[in-house]
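Engineer: Handing you a structure now.
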Amino acid sequence: MNDYHLEDTTSELEALRLENAQLREQLAKREDSSRDYPLSLEEYQRYGRQMIVEETGGVAGQVKLKNTKVLVVGAGGLGCPALPYLAGAGVGQIGIVDNDVVETSNLHRQVLHDSSRVGMLKCESARQYITKLNPHINVVTYPVRLNSSNAFDIFKGYNYILDCTDSPLTRYLVSDVAVNLGITVVSASGLGTEGQLTILNFNNIGPCYRCFYPTPPPPNAVTSCQEGGVIGPCIGLVGTMMAVETLKLILGIYTNENFSPFLMLYSGFPQQSLRTFKMRGRQEKCLCCGKNRTITKEAIEKGEINYELFCGARNYNVCEPDERISVDAFQRIYKDDEFLAKHIFLDVRPSHHYEISHFPEAVNIPIKNLRDMNGDLKKLQEKLPSVEKDSNIVILCRYGNDSQLATRLLKDKFGFSNVRDVRGGYFKYIDDIDQTIPKY
């Protein structure tokens with residue numbers, strides 16, 4: 001570098017130092033001028049359009065928001081719309097619990113994340129987004145899976161909790177811990193084109209999740225968005241409504257006198273609708289919030305409340321090892337020129353899954369249709385005219401779960417003997433064998 005360029009660079013650095021000093025001085029003056037106000041001057045500008053809405057309570061309401069701590073469990077389809085609106089509104093501290101990482105398949109609905117953050121922890125991605133949106137708030141992340149051992153430590157100190165999870169097990173856990181800590185919960189769920197929302201344990205007088213659902217749904221009735229799909233704007237609206245309900249709680253819109261338990265149901269298709277149903281209140285016999293409750297902090301932390309056992313789990317491991325083949329073994333027989341002459345290739349995914357991406361040689365009979373045949377071979381032969389009791393049948397599904405159930409069904413109900421499923425399913429084949437196939 002010659003002397004001219006060195007001198008020029010030195011001058012630029014000096015100018016930057018001077019500008020930095022001036023900015024610091026201006027900031028100090030602004031902070032000094034706002035000492036007599038509950039908010040900084042920048043915060044008055046930031047929240048002004050919100051404070052002039054009469055229902056928010058003006059400056060006093062904004063101070064309530066600033067002094068409130070809200071914990072959001074899940075930074076997915078529900079948490080993504082709720083988080084930025086809570087941050088934008090000025091909630092003073094926001095906690096985010098999520099140990100998942102951002103995946104490409106999330107981005108159509110979890111719009112707080114973006115393509116550059118694939119592989120990043122969702123809680124960290126969310127933290128980066130909302131702190132850029134509002135630098136006046138404090139954000140705490142918990143990159144862990146919520147369980148009986150850590151829930152009390154995480155929840156402690158928060159005023160409100162948003163349950164943005166997608167499993168009954170976690171909903172029971174969140175509700176139980178919140179009741180024991182005296183925290184109000186905004187709880188929601190969504191799937192496909194629909195969603196629902198409610199408020200649990202309002203001010204320790206409202207019903208908890210167990211008051212509504214004393215027993216969990218059977219495992220085979222529970223569908224995740226990974227299995228059933230979800231429309232982004234539909235789940236987004238429900239998440240946004242969660243933020244609205246949280247603001248109403250913080251601002252005191254709901255009181256012990258006017259609060260009535262409710263369940264809001266949103267449907268996006270074919271025409272959008274929003275219905276609100278009155279729900280029953282706190283139940284005296286409830287095991288968690290009733291008079292003789294047994295679900296206590298001690299019982300939960302000691303593991304006496306077995307949530308996995310209580311909620312159950314669908315058992316997919318129903319096949320013997322010799323009834324399953326690896327994707328490598330499947331690849332070898334699939335590439336055989338006489339594959340179709342020797343085998344019947346059955347894809348048991350739902351038809352709309354099959355239409356997205358499939359092997360051209362596979363015949364699609366959804367597992368639901370197989371069940372409806374109730375072991376009637378003639379009904380199966382209407383779909384597969386060439387199938388016989390001694391046919392070699394290879395079954396494929398999305399992940400290798402339904403294919404096991406279908407294998408068991410064909411053997412036990414229909415009487416077939418030569419049936420095998422592909423371990424790991426269609427997606428395992430794509431990951432390990434052929435990445436050129438569309439993966440949805």
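Note that Cβ sites are derived from N, Cα and C of the backbone, with glycine treated the same way.
No noted substitution is present; original residues retained.
Copied straight from Swiss-Prot:
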- GLY77, ASP98, SER105, ASN106, LEU107, HIS108, ARG109, LYS122, ASP166, SER167: ATP binding site (BINDING)
- CYS208, CYS211, CYS286, CYS289: Zn(2+) binding site (BINDING)
- CYS225 to Ala or Ser: Abolishes adenylyltransferase activity but not sulfurtransferase activity (MUTAGEN)
- CYS225: active site, glycyl thioester intermediate (ACT_SITE)
- CYS397 to Ala or Ser: Abolishes sulfurtransferase activity but not adenylyltransferase activity (MUTAGEN)
- CYS397: active site, cysteine persulfide intermediate (ACT_SITE)
Engineer: Could you state the whole-number distance in Å separating the C-alpha atoms of CYS211 (Zn(2+) binding site) and ASP166 (ATP binding site)?
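Structural biologist: CYS211 (Zn(2+) binding site) to ASP166 (ATP binding site), Cα-Cα distance: 19 Å.
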Engineer: Counting only residues 6+ apart in the same chain, whose Cβ is under 8 Å from the Cβ of CYS208 (Zn(2+) binding site)?
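Structural biologist: For CYS208 (Zn(2+) binding site), the qualifying residues are SER175, ASP176, ALA178, VAL179, LEU200, ASN201, ARG282, CYS286, CYS288, CYS289.
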Engineer: What are the other residues, in sequence order, whose C-beta lies within 8 angstroms of the center of the C-beta atoms of CYS208, CYS211, CYS286, CYS289 at the Zn(2+) site?
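Structural biologist: Result: SER175, VAL179, ASN201, PRO207, TYR209, ARG210, ARG282, GLN283, LEU287, CYS288, GLY290.
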Engineer: Given the binding-site residues GLY77, SER105, and counting only Cβ atoms in the protein chains shown, which has the most within 10 Å of its Cβ?
Structural biologist: GLY77
Engineer: For the C-alpha pair, I'd like the distance in angstrom between ASP166 (ATP binding site) and CYS397 (mutagenesis position), rounded off.
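Structural biologist: Cα-Cα, rounded: 23 Å.
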Engineer: Can you tell me how far the Cα of ARG109 (ATP binding site) sits from the Cα of CYS397 (mutagenesis position), in Å?
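Structural biologist: Checking the Cα atoms of ARG109 (ATP binding site) and CYS397 (mutagenesis position) gives a distance of 24 Å.
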Engineer: Given the binding-site residues LEU107, CYS286, CYS289, which one's Cβ is surrounded by the fewest other Cβ atoms within 10 Å?
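Structural biologist: Looking at the binding-site residues LEU107, CYS286, CYS289, the Cβ with the fewest others within 10 Å is that of LEU107.
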Engineer: CA-CA, which of the binding-site residues GLY77, SER105, LEU107 lies nearest CYS397 (mutagenesis position)?
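Structural biologist: Spatially nearest to CYS397 (mutagenesis position) by Cα position is SER105.
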Engineer: If you count Cβ atoms within 10 Å of the Cβ of CYS397 (mutagenesis position), leaving out that atom itself, what do you get?
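Structural biologist: So the Cβ neighbour count for CYS397 (mutagenesis position) comes to 25.
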Engineer: Just report the maximum Cα pair distance in Å for the recorded ATP binders GLY77, ASP98, SER105, ASN106, LEU107, HIS108, ARG109, LYS122, ASP166, SER167, no decimals.
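Structural biologist: That value is 20 Å for the farthest Cα pair.
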Engineer: How would DSSP class SER105 (ATP binding site) in three states?
Structural biologist: helix
